[in-house]
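As written in Swiss-Prot, here are the features:
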{"type": "DOMAIN", "residues": "21-84", "note": "domain 'Sushi 1'"}
{"type": "DOMAIN", "residues": "213-273", "note": "domain 'Sushi 4'"}
{"type": "DOMAIN", "residues": "660-716", "note": "domain 'Sushi 11'"}
{"type": "DOMAIN", "residues": "786-845", "note": "domain 'Sushi 13'"}
{"type": "MUTAGEN", "residues": "Arg103 to Ala", "note": "No effect on affinity for C3"}
{"type": "MUTAGEN", "residues": "Asp112 to Ala", "note": "Reduced affinity for C3"}
{"type": "MUTAGEN", "residues": "Lys128 to Ala", "note": "Strongly reduced affinity for C3"}
Amino acid sequence: MGAAGLLGVFLALVAPGVLGISCGSPPPILNGRISYYSTPIAVGTVIRYSCSGTFRLIGEKSLLCITKDKVDGTWDKPAPKCEYFNKYSSCPEPIVPGGYKIRGSTPYRHGDSVTFACKTNFSMNGNKSVWCQANNMWGPTRLPTCVSVFPLECPALPMIHNGHHTSENVGSIAPGLSVTYSCESGYLLVGEKIINCLSSGKWSAVPPTCEEARCKSLGRFPNGKVKEPPILRVGVTANFFCDEGYRLQGPPSSRCVIAGQGVAWTKMPVCEEIFCPSPPPILNGRHIGNSLANVSYGSIVTYTCDPDPEEGVNFILIGESTLRCTVDSQKTGTWSGPAPRCELSTSAVQCPHPQILRGRMVSGQKDRYTYNDTVIFACMFGFTLKGSKQIRCNAQGTWEPSAPVCEKECQAPPNILNGQKEDRHMVRFDPGTSIKYSCNPGYVLVGEESIQCTSEGVWTPPVPQCKVAACEATGRQLLTKPQHQFVRPDVNSSCGEGYKLSGSVYQECQGTIPWFMEIRLCKEITCPPPPVIYNGAHTGSSLEDFPYGTTVTYTCNPGPERGVEFSLIGESTIRCTSNDQERGTWSGPAPLCKLSLLAVQCSHVHIANGYKISGKEAPYFYNDTVTFKCYSGFTLKGSSQIRCKADNTWDPEIPVCEKETCQHVRQSLQELPAGSRVELVNTSCQDGYQLTGHAYQMCQDAENGIWFKKIPLCKVIHCHPPPVIVNGKHTGMMAENFLYGNEVSYECDQGFYLLGEKKLQCRSDSKGHGSWSGPSPQCLRSPPVTRCPNPEVKHGYKLNKTHSAYSHNDIVYVDCNPGFIMNGSRVIRCHTDNTWVPGVPTCIKKAFIGCPPPPKTPNGNHTGGNIARFSPGMSILYSCDQGYLLVGEALLLCTHEGTWSQPAPHCKEVNCSSPADMDGIQKGLEPRKMYQYGAVVTLECEDGYMLEGSPQSQCQSDHQWNPPLAVCRSRSLAPVLCGIAAGLILLTFLIVITLYVISKHRARNYYTDTSQKEAFHLEAREVYSVDPYNPAS
């Protein structure tokens, strides 16, 4: 609740005379609203004003209903007003002499308020708050005043000539107030502008004076003159004029005005030089003179035409050859006339109609082309212009430059797998553009490094490929993946049976940028120990891990007694297999060994003077047990627990309860009364105890009366502390008591070895006293001899000679079997502590690396075209197209190293040529034709020719025909040749027969060999020779 509200409550409670007095409706305001109120409006009611969105409230926003005469109600202050917001409104700093601001700060915008308070010893008249109005004035009331409460006042200030002050027509002035002086127009204030009334009743300074203000003479005006009035008082005007060739820039006159605390001339003009624009250029000509952009007034330029451009063509100047820079009516520089022109004087020159393929003419189309005519070309969509798009008809009747050509733009060059192209983010690929390819580390480029865009819009040669590079190992291997170097991942690896992928090693490979190849490792699959079964055992060892494929066989233990056996339930053999989990698993659950029993049943059991304390009731089956206890006064004789055996009897026999013979009368006695009857119970002690004497227990019964039992007394046997040895210690150093059976172990300090028994035990001697089992050992200094054991590397081998033991600094070189990778150092050394440093390495099985797809060979194929993954051991077979010969191994095998066993073969084109002499050949061969490898031809001769040789031949890999091509011989030589041939055949036959008869005659052995390899067949034919011109022959 505000102060006004509190006042209203106060009036309502304290001044009951105001009850029933009310105020009229609050004054309305434009563009505003009044808070809700109810009628009648009682004294003490507060109403609030607010303005619409774009209006500002000027004045107090709340009014209070009060009464001054206790008769009528009235509002305590006038209503505020709402002014439309003026964003440009700005009020000056408000000053209240004798007061100060308590709220409000600069700048003062429309609607801002300032609240004042008076200084000490001053009181306020007027409203303490004022608002900045749209008219840049403070309102809605005048600024408040602060009146001094001191009795001393300053006297009234005198008037000054040609000036005024803020306290004119005012009497004395209260201390703390100030007076401001100002001069009339044309005068300057000399002295203090503001003087203050002091508390002493005196002014802080003497009143100032107002002196007439005058401007200084303007002096010389560059490139012109100025006309000044005789007296340069405030308000006079000076006029400016420019020399010829200059023009006035700025106002033509300047005025003497007051400026701050002095006087000055208003802005003065300058005389700027008049310039003409650059002389207009002319086609086929030039001008002599100033060629700058701004040419001075009065300058002259002279025009001339260019030299003859070519033979038969010259230029003629038409118009005035000289121009002068002058001014127009607007004082703007201009040339005295238009520029001349140079026109050609040509003979009859005519150029042919220009042509362009895959393009068109976009301008300059004519039926006839003469000297200097130009045409502009553009290409069809998808083609690029090569050359100048504009050509000109010259004086020789030809086009220059020559007509362009339209070439097709290439598509973006393709990306390659495992590589990149250097296209510099180009979006357009014109003919002639070259793109360079490169491969990522670990890959090698196959094909040309660069391709080029041809005018047909295609790339040539074919785009290269990035094939997997062979790793040239540097010998460096990392067990963790490198973070900032290229690693070629292994995605094709697999492990053999009994192994699974587990971890990787990274082999560094040589290259322009060293890179790494991931090698997957195989971990042997192992199973946990096979389950242990009750009443049975398995053939497995006591290993913690069992290798994959291990089989164990279960058997049952022998029967616990005769007639009882254990039967194996389940599979007797289980095998270590693999699953998708981290470890191997057994192929099945372990079997069970269950008892195989006949119908066993023992008789009902009962003892006199006793009772059963545990066990079931009858009937009793195998291994059922019963436990007995005797009644008080009876002693159990026999075993307290019996068991039902397989033979239907109890084991041991059923006990009996016998009446106790000794009824205890008193506590044990150390001395036996004379004449007493004694019964010995036990005269010795258990192991670990020493007999120290006897005691006597008094007994009494009806038959014997009083008698005594002799009872032995036993104490625990102790040993003295074991001996301390030099350069060593034993495990009982911190113990105080050593009982019978306790054991201590000795060990020596570093550099000493133990001589004697390592362990001693507390025992008893012949007299029953405690003693150690032997003498204490000794610690002797160790001789400087080093013996390292023979290092065993599973899946590996030693490169140097093997010994049973190794001495200090002996070095062993080890390596892993093929298919395994080493984890550790290949070189180990025998250390003085009989160990190998840096430790015996291990060999980890490498994963089977899948081979990459085998390379294709031009003009051939292989059998692996539809196979996605090539595992170790897989093979492919290459073959060539018809007419091509396979060069290299046809069969390639994928190795465990992930490479192919041989380089891929290639297909070599093999051709056989036709013979140079083809006379008489009618069919089978064509002149100058090349025949592919394997081709078979069958020859036929023309009439009058005879075939000599085999009619069929085949093209071989050495480019030769096999058998050699036959020839066609003219039949005119046939009779002679046939006769010679017949004679040679007959002569050969006779020689063979003669040699055969001679050899048989000498050997006197005749036999027949039926072997097809050595058999021969002779057939004699009659040869006819026919002369077509002599039928009689």
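We count from 1, first residue shown onward.
Positions of Cβ are set from backbone N, Cα and C atoms, glycine also.
Keep in mind that this structure shows the original residues, not the substituted ones.
In terms of DSSP secondary structure, the domain 'Sushi 4' (213-273) contains 0 helix, 31 strand, 30 coil. The mutagenesis positions listed here are Arg103, Lys128; among them, Lys128 has the most other Cβ atoms within 10 Å of its own Cβ. You'll find the Cα of Lys128 (mutagenesis position) roughly 11 Å from the Cα of Arg103 (mutagenesis position). Arg103 (mutagenesis position) carries a strand DSSP state (E or B). The number of other Cβ atoms within 10 Å of the Cβ belonging to Asp112 (mutagenesis position), over all protein chains shown, comes to 17. The domain 'Sushi 13' (786-845): residue composition by secondary structure is 0 helix, 27 strand, 33 coil, according to DSSP. Each residue in the domain 'Sushi 1' (21-84) gets a DSSP state, and the totals come to 0 helix, 30 strand, 34 coil. Rounded to a whole value, the Cα-Cα separation of Arg103 (mutagenesis position) and Asp112 (mutagenesis position) is 10 Å. Classification of Asp112 (mutagenesis position) by DSSP places it in coil, neither helical nor stranded. In the predicted structure, the domain 'Sushi 11' (660-716) carries a mean pLDDT of 69.
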